[in-house]
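> Pulled these from Swiss-Prot:
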BINDING   G581, E582, C584, R591, T592, R632  3',5'-cyclic AMP binding site
MUTAGEN   S306 to Q  Decreases current amplitude
MUTAGEN   E324 to Q  Disrupts channel closure
MUTAGEN   Y331 to S  Disrupts channel closure
MUTAGEN   D671 to A  Reduced the response to cAMP
Amino acid sequence: MDARGGGGRPGDSPGTTPAPGPPPPPPPPAPPQPQPPPAPPPNPTTPSHPESADEPGPRARLCSRDSACTPGAAKGGANGECGRGEPQCSPEGPARGPKVSFSCRGAASGPSAAEEAGSEEAGPAGEPRGSQASFLQRQFGALLQPGVNKFSLRMFGSQKAVEREQERVKSAGAWIIHPYSDFRFYWDFTMLLFMVGNLIIIPVGITFFKDETTAPWIVFNVVSDTFFLMDLVLNFRTGIVIEDNTEIILDPEKIKKKYLRTWFVVDFVSSIPVDYIFLIVEKGIDSEVYKTARALRIVRFTKILSLLRLLRLSRLIRYIHQWEEIFHMTYDLASAVMRICNLISMMLLLCHWDGCLQFLVPMLQDFPSDCWVSINNMVNHSWSELYSFALFKAMSHMLCIGYGRQAPESMTDIWLTMLSMIVGATCYAMFIGHATALIQSLDSSRRQYQEKYKQVEQYMSFHKLPADFRQKIHDYYEHRYQGKMFDEDSILGELNGPLREEIVNFNCRKLVASMPLFANADPNFVTAMLTKLKFEVFQPGDYIIREGTIGKKMYFIQHGVVSVLTKGNKEMKLSDGSYFGEICLLTRGRRTASVRADTYCRLYSLSVDNFNEVLEEYPMMRRAFETVAIDRLDRIGKKNSILLHKVQHDLSSGVFNNQENAIIQEIVKYDREMVQQAELGQRVGLFPPPPPPQVTSAIATLQQAVAMSFCPQVARPLVGPLALGSPRLVRRAPPGPLPPAASPGPPAASPPAAPSSPRAPRTSPYGVPGSPATRVGPALPARRLSRASRPLSASQPSLPHGVPAPSPAASARPASSSTPRLGPAPTARTAAPSPDRRDSASPGAASGLDPLDSARSRLSSNL
């Protein structure tokens with residue numbers, strides 16, 4: 001567009017501000033221009049006649065003086081026109097014509113979106129947004145605010161709280177430093193280095209060196225004093241932490257008032273450049289007068305007062321705690337190391353100061369004849385030798401082990417010696433106290449156990465207990481607490497629910513791994529049970545429960561062997577992974593047997609209220625407990641009508657599906673196997689060796705047992721890496737007639753054949769009470785069972801998916817049979833019968849064997 005065209009928009013006069021248009025692209029770099037006011041006055045070089053909004057004139061197409069034009073726009077035109085006679089600028093953005101490469105943006109147009117997002121407000125000098133200076137200013141401003149890290153999250157609670165604290169710093173004013181900011185952290189660390197240097201170097205320089213005009217000494221003093229003066233200024237802009245209510249003061253006025261009332265005087269006195277004043281005064285006085293200025297070097301000790309800033313040291317300790325959390329150090333170890341290091345460092349620092357003081361006082365007195373320096377003729381010795389003897393003298397006094405090379409003779413040395421002894425005794429007492437507290441805090445549980453056992457010993461002495469009782473009590477405490485005592489209930493009670501469950505599951509992991517009841521159950525059921533267990537220890541010969549008493553607990557065996565005793569002299573062994581005492585909890589009755597500990601037993605007990613509370617939420621597990629209880633009662637020659645009625649009701653109503661019934665039968669089968677192991681003499685000690693790898697997985701055990709129960713082709717237990725694939729071998733037998741029994745084997749292992757019956761669709765996994773349990777399986781003597789194969793072998797076949805045969809009359813059942821009253825139904829096989837298969841009815845009915853022999857023969861016939 002040229003000057004003759006009406007390219008300008010209505011109302012775009014220099015004296016008016018048009019409405020903002022679409023944001024233009026960022027212009028090329030241009031010299032910084034001052035930001036114009038919203039309504040600039042008319043240009044004095046152009047006529048200020050108004051133009052109509054409907055008649056845009058040529059002045060509407062002129063660039064404003066305040067606009068930023070590109071170099072191409074400055075090639076031609078007058079009064080701010082763009083080159084080539086075509087205005088290429090617009091107050092609202094770039095021209096919409098074809099010539100868009102030459103553009104200038106008017107001052108009336110607002111900043112672009114990129115500038116608003118990437119820059120702050122322009123400075124008073126007209127600095128454009130997005131410049132390098134603004135970027136550095138933003139980065140440095142972020143250093144003054146608390147960052148989002150582990151330390152700040154622990155201090156403020158959440159990321160949102162940290163962001164609110166950052167907004168507080170921004171709104172508090174310019175150059176306000178947060179005490180937890182990164183800048184303050186690095187600054188405090190730098191000041192710590194200067195503190196250590198001044199605490200060590202300044203006393204040595206004042207005491208043992210005469211010439212203070214050397215270049216290293218001047219550089220050290222200049223740098224130190226400069227940093228302390230800067231620290232004095234920064235303290236007026238640093239927030240103050242109120243330890244009582246954890247409030248952080250960020251108001252500049254409050255910071256100034258509080259700093260003036262506390263540490264300002266000490267910091268100001270310590271920051272005065274005394275050395276520079278001495279150097280200036282030295283040129284205006286003669287040398288004789290300057291000799292007396294040596295005594296004025298004591299003024300340098302005012303800097304020591306400024307370096308003992310306890311608040312800064314405490315702030316450093318808080319940051320060290322942050323480092324400990326980052327590097328995953330334990331709090332006890334970190335605090336112990338910090339306390340010991342601080343105490344040792346303070347004692348060494350006091351020894352250093354005392355050593356310098358031992359030489360400084362005689363030096364200020366021009367080394368009198370009775371001082372230790374003159375007596376030893378060490379006035380003209382080197383500073384290292386003088387410092388070594390002075391430090392030895394000071395440490396001898398502080399540790400109260402002597403006076404050094406000779407006893408003090410002058411009054412000054414006597415007072416210095418007494419001062420050293422007082423300081424040393426104080427440090428020694430502090431060290432003993434800290435060391436004692438450290439030792440007690442590192443092993444508080446053992447200390448608590450020792451204190452408790454001392455009370456037990458006094459109790460035994462007071463009641464004059466015999467020696468055997470005292471030994472039993474001692475053994476109990478050793479096995480129960482193992483040298484450490486703590487309130488576990490209180491510790492777990494203070495934790496939240498998820499964390500408490502994780503800890504309980506971890507503590508009881510061995511119990512869960514050894515119990516198929518837990519390993520194959522719902523994880524929620526396992527967690528609910530474990531959170532209610534109580535740990536107990538019993539010694540050999542202790543009767544855990546007695547027959548005929550009211551049961552209030554059941555027990556789970558983690559380690560140990562127990563014997564189940566009845567009045568009929570029938571005994572049954574239980575070991576790791578078993579449980580007992582659940583029968584009376586299920587029936588609300590009395591104990592049906594006594595349980596005695598054969599070894600040291602580590603058990604977990606469960607009260608009756610907690611037991612019923614958990615089982616109300618998991619009915620299948622109640623059914624599993626009831627089924628195992630019926631099987632155990634049958635093995636010791638007893639029965640419970642209440643449990644039988646409950647199980648029959650569940651079977652008839654079809655509450656549980658086939659999968660749940662199979663799991664229940666696996667639990668029953670594994671319980672029988674564990675009893676057989678204990679009866680065969682394989683007793684487990686208090687701390688048994690770890691089982692073979694193929695037995696450690698309870699899930700693999702269940703899968704292998706199920707596969708072997710339903711697959712007659714598997715002639716031996718599945719052991720090895722292929723064990724986990726065994727569920728694919730599980731097959732259901734189609735309904736059909738029961739295959740005929742195989743040819744009989746040896747008479748000792750061949751039970752009498754049970755009457756067969758036609759098969760029908762199965763409705764329950766149990767036979768009717770009183771019916772004989774018929775089993776079909778290969779014969780395997782019990783002595784051939786190895787330790788590795790017993791837990792994985794299918795000693796009791798799982799129930800097939802068919803209906804048990806109708807039960808015969810009660811009179812047809814042998815009276816002396818030890819077969820369980822609730823046994824699995826006849827098992828159907830899909831493969832052809834092998835010659836070595838035989839019916840597995842209990843031989844005890846025909847041969848009149850002892851109950852233990854009957855159980856063993858029943859085990860071999862079932863296998």
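The backbone N, Cα and C atoms fix where each Cβ goes, and this holds for glycine too.
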> Which ones in the same chain are close to R632 (3',5'-cyclic AMP binding site), with CB under 8 Å and 6+ residues apart in sequence?
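Non-local contacts for R632 (3',5'-cyclic AMP binding site): V564, M572, I583, D671.
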> If the 3',5'-cyclic AMP binders are G581, E582, C584, R591, T592, R632 per the record, what's the largest distance between their Cα atoms, in Å?
13
> By a simple count, how many Cβ atoms lie within 10 Å of the Cβ of C584 (3',5'-cyclic AMP binding site), its own Cβ left out?
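Summing over all protein chains shown, C584 (3',5'-cyclic AMP binding site) has 22 other Cβ atoms within 10 Å.
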> Just to verify: the residue among G581, E582, R591, T592 with the fewest other Cβ atoms within 10 Å, which of the binding-site residues is it?
R591
> Using an 8 Å cut-off from the Cβ centroid of G581, E582, C584, R591, T592, R632, can you name the remaining same-chain residues around the 3',5'-cyclic AMP site, in sequence order?
I545, G551, M554, F580, I583, L585, A593, A629
> When you measure from the Cβ of D671 (mutagenesis position), how many other Cβ atoms are you left with inside 10 Å?
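D671 (mutagenesis position): 23 neighbouring Cβ atoms within 10 Å.
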> With H, G and I counted as helix, E and B as strand and the rest as coil, say where DSSP puts E582 (3',5'-cyclic AMP binding site).
coil
